[in-house]
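A.B. asks: The following block contains the structure, expressed as structure tokens.
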Amino acid sequence: MRPGLSFLLALLFFLGQAAGDLGDVGPPIPSPGFSSFPGVDSSSSFSSSSRSGSSSSRSLGSGGSVSQLFSNFTGSVDDRGTCQCSVSLPDTTFPVDRVERLEFTAHVLSQKFEKELSKVREYVQLISVYEKKLLNLTVRIDIMEKDTISYTELDFELIKVEVKEMEKLVIQLKESFGGSSEIVDQLEVEIRNMTLLVEKLETLDKNNVLAIRREIVALKTKLKECEASKDQNTPVVHPPPTPGSCGHGGVVNISKPSVVQLNWRGFSYLYGAWGRDYSPQHPNKGLYWVAPLNTDGRLLEYYRLYNTLDDLLLYINARELRITYGQGSGTAVYNNNMYVNMYNTGNIARVNLTTNTIAVTQTLPNAAYNNRFSYANVAWQDIDFAVDENGLWVIYSTEASTGNMVISKLNDTTLQVLNTWYTKQYKPSASNAFMVCGVLYATRTMNTRTEEIFYYYDTNTGKEGKLDIVMHKMQEKVQSINYNPFDQKLYVYNDGYLLNYDLSVLQKPQ
């Protein structure tokens, strides 16, 4: 027999002996039966005592504790008289492969857990960011609710009802109005246009309700004026002087702001300018332009053009163009050309809007630039272009003027300076400025919701003086003001929002 098998049998004998002593089950196995298993050569001894081995076999079989360790125990004698036996042990091996699979599964689960945990941490950070944004938005909404400007949820059905009521009123006025019906006809056309605009807004942008409601209020006011004139049998009060003319005594009042919309690049783009192109040859066909600066508040890189105000309101049919050299919010558009301060220089440029290329550049003599004399609260606007009934102007300061405002009339084609006026108003004390009929009007900040038109300089007479015209605003800082002579409106860029105002002028006696 093999040494290993001899060892196993000896071990079994020992276990059986111990079981017999402890359990007192059957007689003990005689030691001579196993004295012949010291090694390989002991097989003959085992054969000579085969009967004793059989007896031992029976004794082992009667030991209950030993028999439980084996699944089978058989023996045989070959033709040489050698006893051979086989022992089958139970399947009690340790499941190493299962433990390895379990370890691998645990490792995979641990990796997945770490990955999900990192996602949770990232989501927690994002939630914190959005929570701050939501808080900021809540504060803005609270401010708007307290202000005279309010945003309401768009109720298109209610607007449609209001428009239909105005249509009925116009029909009644046409039937009963005794005098000229020209204004009534104009109102009817405007109401029809309003109906079309409401239908467009209903299917596209639902965030411009304020602009629509303001137009409805304006139309209702006109209808009331028509009714009053009919009842009192008095002539209709005509609007201010013909657009583009200067037959008046200057600006005396300004309306509440009309919020058009947020600029097309979003909340982060606080600085910029916008307005309506004015062309003396085609005053009623001016396109609308919006030019937000990059978030650094300095570089003018992208701007958009819209053919109509409806296109601007609905974000449709826009031409988006790119330049790489504009600086500050002092941009203006006149006769299909955009006028900008060249980046990091005191040069000015005319950009053709059809080709989006520089048509001409010119150095503005002695002009300070790069924040030397910019407006209060607004950086990079040392050079500010303006448009009025007389053409193109530029407002700036020089070292010689000790920072006071300088006004120059420009040739809109060559950018040559035609004439220059020096004021006594320190430019960094003003928040912004604009021109109307050759008169400079400067604004200053009163508080976070109010500006004041406080100063004027008339280039026609050389006179200057103080004013106190209150100008409400939506946000804290006014970045730019552009005037359009055709509709006599101010186009204001207010911390990313596009506002416009109607100007009231002093009527001269006929």
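Quick reminder: no glycine exception, Cβ is built from N, Cα and C everywhere.
Don't expect the noted substitutions in this model, because it carries the original residues.
Got these off Swiss-Prot a minute ago, pasting:
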MUTAGEN   Cys83 to Ala  Abolishes secretion. No effect on multimer formation
MUTAGEN   Cys85 to Ala  Abolishes secretion. No effect on multimer formation
MUTAGEN   Cys226 to Ala  No effect on secretion. Affects multimer formation
DOMAIN    245-507  domain 'Olfactomedin-like'
MUTAGEN   Cys246 to Ala  Abolishes secretion. No effect on multimer formation
A.B. asks: I want to check the contact list for Cys246 (mutagenesis position): same chain, sequence separation of six or more, C-beta distance under 8 angstroms. What comes out?
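C.D. replies: Cys246 (mutagenesis position) has long-range Cβ partners Glu389, Asn390, Cys437, Gly438.
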A.B. asks: Using a 10 Å cut-off on Cβ-Cβ distances across all protein chains shown, tell me which of the mutagenesis positions (Cys83, Cys226) has the largest neighbour count.
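C.D. replies: Of the mutagenesis positions Cys83, Cys226, the highest Cβ count within 10 Å belongs to Cys226.
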A.B. asks: Take every residue in the domain 'Olfactomedin-like' (245-507), average their pLDDT values, and give the whole-number result.
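C.D. replies: That stretch averages a pLDDT of 96.
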A.B. asks: Please report the Cα separation of Cys83 (mutagenesis position) and Cys226 (mutagenesis position) in Å, rounded to an integer.
C.D. replies: 132
A.B. asks: So, in DSSP terms, is Cys226 (mutagenesis position) helix, strand, or coil?
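C.D. replies: DSSP call for Cys226 (mutagenesis position): helix.
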